[in-house]
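J.: Quick paste from Swiss-Prot:
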{"type": "ACT_SITE", "residues": "Cys639", "note": "active site, glycyl thioester intermediate"}
{"type": "DOMAIN", "residues": "1-112", "note": "domain 'C2'"}
{"type": "DOMAIN", "residues": "242-275", "note": "domain 'WW'"}
{"type": "DOMAIN", "residues": "338-671", "note": "domain 'HECT'"}
{"type": "MUTAGEN", "residues": "Asp617 to Ala", "note": "Reduces ubiquitin transfer between ubc4 and pub2"}
{"type": "MUTAGEN", "residues": "Val627 to Ala", "note": "Reduces ubiquitin transfer between ubc4 and pub2"}
{"type": "MUTAGEN", "residues": "His637 to Ala", "note": "Reduces ubiquitin transfer between ubc4 and pub2"}
{"type": "MUTAGEN", "residues": "Cys639 to Ala", "note": "No growth arrest or cell elongation"}
{"type": "MUTAGEN", "residues": "Phe640 to Ala", "note": "Abolishes ubiquitin transfer between ubc4 and pub2"}
Amino acid sequence: MENIRFEVQLTILHVEGLWKNGLLRSLKPYLLISVDDDQFIKTNVASGTLRLSWGFTQKLTVSPQSIILLQLFDEKQKNETSDGFVGLGAAVVNSFLPFNNPKDDYKTRITLRSPSGSYRGSVVCLFKRSKFLPEELPADKSQICTDIIDDASGCAWETRIDEFGHVYYLKSPQLSVISAISHEKLENLTPKQLKEVFSQFLFNNQSKSSLKINLEYKVIKHLLEHYPLALSVRQQVAVEKGPLPAGWEMRLSEDYHVYFVDHSTKTTTWSDPRDNVVASDSVSENTDSIQQINDEYQRKIAYMYDRPEMAVNDAQLQLKVSRATTFEDAYDIISKLSVSDMKKKLLIRFRNEDGLDYGGVSREFFYILSHAIFNPGYSLFEYATDDNYGLQISPLSSVNPDFRSYFRFVGRVMGLAIYHRRYLDVQFVLPFYKRILQKPLCLEDVKDVDEVYYESLKWIKNNDVDESLCLNFSVEENRFGESVTVDLIPNGRNIAVNNQNKMNYLKALTEHKLVTSTEEQFNALKGGLNELIPDSVLQIFNENELDTLLNGKRDIDVQDWKRFTDYRSYTETDDIVIWFWELLSEWSPEKKAKLLQFATGTSRLPLSGFKDMHGSDGPRKFTIEKVGHISQLPKAHTCFNRLDIPPYNSKEELEQKLTIAIQETAGFGTE
């Protein structure tokens with residue numbers, strides 16, 4: 001990545017999920033785009049109503065570390081007092097356009113945030129890379145210090161934020177007034193003082209083109225006026241990597257890009273040397289730490305399943321469901337089972353399929369059922385935010401008159417999965433597990449649910465609160481298009497928030513967001529779970545371990561997979577085996593998970609990975625066997641973690657047949 005800058009063609013396609021108080025709203029939006037506070041572009045107004053589309057295209061020159069900032073404005077909201085600012089978002093180029101990947105076209109979503117949190121959405125962009133533009137960056141062109149000062153020569157030190165979220169300062173004799181003011185001072189400026197600063201800024205930059213200075217003015221204006229918002233955007237692209245190795249220095253180029261100087265070799269590079277140092281120095285330490293975590297978790301698992309209340313009855317519980325109506329069938333059956341029935345050996349049959357359940361069928365049953373239960377379309381659960389796909393209980397689920405029965409059923413399904421050592425395919429927010437373990441929740445837990453909301457609460461905590469904020473002990477909620485005021489305490493809508501009671505206000509808000517808004521639903525779910533798994537068993541785990549117990553491990557390590565794989569009628573040196581592992585290394589995480597689910601019945605793994613995989617008769621490695629004619633598709637034996645692959649003639653043919661198998665086939669048979 002040394003001395004690399006390249007040209008990209010940015011196409012703004014459309015906006016997704018732009019919400020105002022929970023309702024999709026028709027806007028006349030346009031975007032201001034800036035790259036590293038240098039390139040400023042204004043788009044046309046988007047067309048459409050429910051789907052806001054642009055088709056706007058612009059060429060940009062970027063480096064892997066460049067930060068692209070998008071600001072959204074609404075023409076409809078422009079008036080004498082407002083320029084129609086809606087919100088902003090940012091992304092580091094290398095996070096969605098890796099320079100060393102041969103692919104040239106990348107589609108990405110940049111999340112938009114608004115100061116009030118009332119708007120949510122993302123801008124869908126297409127980046128098309130064209131040519132590289134190598135640049136030499138001499139090491140003596142820029143200087144960095146740790147304070148903002150005016151020296152005797154009249155120069156000032158300009159604040160800059162690098163791609164890691166760190167603040168650095170650039171010495172410049174032509175520094176504008178606005179750049180010489182620290183962020184701490186800006187936070188305390190009144191609107192009138194801000195206006196004076198902006199006016200001075202415009203006066204000092206009269207020589208620039210009117211369009212560019214107007215755009216630059218807007219970018220700076222909204223970053224400064226909405227400091228908590230700008231902070232959250234910077235944190236979105238921040239990556240903390242620790243100190244630089246000995247002999248290295250971080251500097252800024254003339255166009256404000258971060259680069260690194262190795263004084264021992266007198267060379268410069270774009271590459272962060274901490275990436276390699278961290279990786280090499282911490283391998284053995286991390287390995288030991290991970291092994292200790294695995295060992296402790298395995299001891300807890302062994303202890304749990306050795307307890308008398310976790311013993312599986314030798315009698316059989318047979319559940320017969322249809323693939324098309326798995327949720328409905330399972331609800332009708334499981335809701336009526338006694339606790340003693342649920343402790344019998346579980347056998348699943350899919351209607352019109354001959355497959356016998358030696359483990360693989362029940363693994364697939366829980367995989368399919370969890371996708372149905374936790375689908376936000378059923379309104380039992382919802383995504384925490386538009387950019388946080390962790391699930392939480394939906395407060396609006398109580399509109400269903402049978403919601404308690406449904407959540408008791410969900411708790412029973414979770415209990416059955418744990419009791420019979422199966423995995424669900426779901427990702428809850430961390431506070432959900434803490435509630436199950438009866439751990440107290442605090443303000444910091446809000447961050448795991450909604451980081452923007454958390455930053456707003458944190459700002460209230462750390463700053464003076466007065467009447468101008470118009471806060472009281474209530475919240476406004478949207479319930480199916482109707483705005484409803486909910487008191488956080490009795491008569492809360494008539495009690496103003498001030499510096500004396502703001503901590504009580506924050507506590508009440510946290511309690512409402514994480515607990516009381518879904519208390520009845522959670523109690524029903526917890527009751528169903530405790531019918532099979534008592535608290536005395538659950539509470540030996542922490543919240544992260546409980547997530548692993550319920551869902552297994554999500555990350556798939558191809559090298560670990562390869563290390564614990566057996567072969568029948570193939571060897572590691574056969575072309576088909578070599579191609580298989582090459583394909584897995586190239587595939588996306590989603591496609592690898594689909595293959596794992598196809599071959600084993602689940603897309604999840606034990607905490608220690610492939611070495612602890614189980615089949616119908618205990619521990620069983622993943623196996624690749626040479627079976628079938630090249631005209632046939634690969635075949636899976638999920639009960640035995642076995643994949644039958646015919647001896648195809650090329651890597652392309654293997655990929656084509658595997659892709660068809662994992663995407664188009666479903667159902668069990670017998671041999």
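Each Cβ is built from the backbone N, Cα and C atoms, and glycine gets one as well.
Thinking about packing and proximity, how do these listed features fit into the structure?
T.: There are 22 other CB atoms within 10 A of the CB of Cys639 (mutagenesis position), with all protein chains counted.
For Val627 (mutagenesis position), the same-chain residues that are 6 or more apart in sequence and have a Cβ closer than 8 Å to its Cβ are Ser569, Lys635, Asp644, Ile645, Pro646.
Annotation note: His637 (mutagenesis position) sits in a strand segment as assigned by DSSP. In the shown protein chains, 21 other C-beta atoms lie within 10 A of the C-beta of His637 (mutagenesis position).
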J.: Which of the three DSSP-derived classes (helix, strand, coil) applies to Val627 (mutagenesis position)?
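T.: Going by the DSSP assignment, Val627 (mutagenesis position) belongs to neither helix nor strand, so it counts as coil.
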